[in-house]
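Everything below concerns the one structure shown next.
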Amino acid sequence: MQESGGSSGQGGPSLCLEWKQLNYYVPDQEQSNYSFWNECRKKRELRILQDASGHMKTGDLIAILGGSGAGKTTLLAAISQRLRGNLTGDVVLNGMAMERHQMTRISSFLPQFEINVKTFTAYEHLYFMSHFKMHRRTTKAEKRQRVADLLLAVGLRDAAHTRIQQLSGGERKRLSLAEELITDPIFLFCDEPTTGLDSFSAYSVIKTLRHLCTRRRIAKHSLNQVYGEDSFETPSGESSASGSGSKSIEMEVVAESHESLLQTMRELPALGVLSNSPNGTHKKAAICSIHQPTSDIFELFTHIILMDGGRIVYQGRTEQAAKFFTDLGYELPLNCNPADFYLKTLADKEGKENAGAVLRAKYEHETDGLYSGSWLLARSYSGDYLKHVQNFKKIRWIYQVYLLMVRFMTEDLRNIRSGLIAFGFFMITAVTLSLMYSGIGGLTQRTVQDVGGSIFMLSNEMIFTFSYGVTYIFPAALPIIRREVGEGTYSLSAYYVALVLSFVPVAFFKGYVFLSVIYASIYYTRGFLLYLSMGFLMSLSAVAAVGYGVFLSSLFESDKMASECAAPFDLIFLIFGGTYMNVDTVPGLKYLSLFFYSNEALMYKFWIDIDNIDCPVNEDHPCIKTGVEVLQQGSYRNADYTYWLDCFSLVVVAVIFHIVSFGLVRRYIHRSGYY
């Protein structure tokens, strides 16, 4: 393994990432059926990684092989520092210790399953992510150029305007790879990049990685080369004229050993280097966990790592692995896939006891003292490199909020059909309530009860519609939030604020539309100002309900659990809302209810100016003569500030719900890794 000390041949020393004595522990999942006993019993830990040590240098394409549960993904996440929890050991770059934030700047992690917004096109997704992943001073033209290079480099030219949900599995995998290449990282970590792909797509993905690791040509491509010769309008409205300054694309000749498989495949061009990237003088290095690769794919890897039981039992060049096994008496059969042979040998009881132990001992012996001599001389170089990387400046927080709001609204527009269906049912409810209470007329004793019932239904419908409409949000979005926030794409606070703000215009629109249908048949005699004030209050109730719904959503990682646990909260809020019981009997508790603030403000606005209510001739029945008496009967306040105090209270309740919800989501995000 003396090769590690060499130069990259690209204008500077090689960058080498070394991991030393990595150990990872997780709690034992074996539990008793009795929760009390689970709390009292001593917690045990399982050791997932055991003294894992190794290295990778620029130019390497490494495959991590092992059976199920061998620790492949855990090792990948530990090296890339995307793993949280009880992890011990060191990760160093040319002998210098690496912090988590430094690692995320010089590396990218390609997850096993694609995590992105499915309603975006391939171009839109990459262009959107370029705003977050490129330096804040990068111009829009440079971002569009980078996206053009990426789409061509990963072979997605013809799918640039296709929505992600319509792409094939191989295309989605290559799009995910293109996203990770936006920052021009030195190290690529790929978790089973061929899973779920056919042999051709799997080969093309690994071949793309081989290109990135073995070449560093600068190849700039015009937008016309990516999107065709026709004029293409960019998101900013600019048009790329046909044939203006287009450069020919250099294509690589397919290796003879794979001509039969790829005879129709045009080779992918090398990717251009970012103008402000410190990585331009380096090859890349990629390390992939991979499950049962074909022989064609296996031959693309320059090195392999074999794992068994959380231990590394071999690391070395791909072509040298057969000799190691042969020396131990395990001859590689003719016409046999080497990867299958190695895994079968390790899985065999005899091979697991003999070959695994001997290979592990040999590996530990050869890696002892690996980073002495020339690598120590490269420390100052890697230090300068890290300083350059740390000069990266992300876009400002307020711009993150703006871009995320654009993404949320774009998703809603792309899913307009389901949105219209939901809005249709919402309006059916409004029409139904309007027909039920359309007989209200005059100011009589009957009107008091009917108006109270209609206002109660208005409040209920707005709160329940918006609270239950958002309970699914965080359980569905946690994977993408955990990954993008963990990678430093944007801050969690920016995501949360953008999410909340995106609901505000919807709340006001639906609040006034819903009230319009009912107001036209029930309250029209009271004037336009009452309509405006009631609509504003209903909209605030919807905003507060969003906070309540998001709170329920953040309590659990399952939307089903969130919906089921909402029932006791709903019951408490309804009881203390002022309709089902006299809230004066439980002073103080009424202020916990959203329904109380909403009902009180709506009732106040309707009744406070009413000075005369008709009484029946029969004096044996109680008679309410003024609007103030109506409010007093319902235990509602009648002071001049009541309406605005309730509006302010709804805002405060919403803020409290959001603060608690943000804390819960933050706990979920930082509790586990983002890989």
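In case you wondered, yes, glycine gets a Cβ from its N, Cα and C as well.
Per Swiss-Prot, ATP binding site is recorded for G66, G67, S68, G69, A70, G71, K72, T73. DSSP assigns T73 (ATP binding site) to a helix in the three-state reduction.
Summarising the annotation, Swiss-Prot assigns domain 'ABC transporter' to 34-261.
Mutagenesis annotation in Swiss-Prot: G578 to D, described as In T50; normal eye color. Eyes are brown due to a reduction in red pigment production in a w/white co2 mutant background; the structure shown retains the original residue. Sequence-distant neighbours of G578 (mutagenesis position) (same chain, 6+ apart, CB under 8 A from its CB) are K590, S593, F595, F596, N599, E600, G634, S635, Y636.
Record note (Swiss-Prot), mutagenesis N638 to T: In 6; normal eye color. Eyes are brown due to a reduction in red pigment production in a w/white co2 mutant background. The unchanged residue is displayed. Residue environment of N638 (mutagenesis position) contains 17 other Cβ atoms, counted within 10 Å of its Cβ in all protein chains.
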### Task
Rank the binding-site residues G66, G67, G69 by the number of other Cβ atoms within 10 Å of each Cβ and report the first-ranked residue.
G66
### Message
Among all protein chains shown, how many Cβ atoms are found within 10 Å of the Cβ of A70 (ATP binding site), not counting that one?
### Response
24
#### Entry: Beyond the site residues G66, G67, S68, G69, A70, G71, K72, T73: chain residues whose C-beta lies within 8 Å of the centroid, for ATP
S289, M307
### Query
Where's the emptiest Cβ shell within 10 Å among the binding-site residues S68, T73?
S68
### Query
Roughly how many Å separate the Cα of A70 (ATP binding site) from that of N638 (mutagenesis position), to the nearest whole number?
70
### Message
If I restrict to non-local contacts, at least six residues apart, and a C-beta distance under 8 angstroms, what lies near G71 (ATP binding site) in its own chain?
### Response
I48, L49, A52, M307, G309, G310, R311
### Conformational class of G66 (ATP binding site) under the three-state DSSP mapping
strand
### Query
Could you tell me the C-alpha distance between T73 (ATP binding site) and N638 (mutagenesis position) in angstrom, no decimals?
64
### Task
Can you check which residues sit near K72 (ATP binding site), meaning Cβ under 8 Å from its Cβ, same chain, 6 or more apart in sequence, and list them in order?
I64, L65, G66, E192, S289, I290, M307
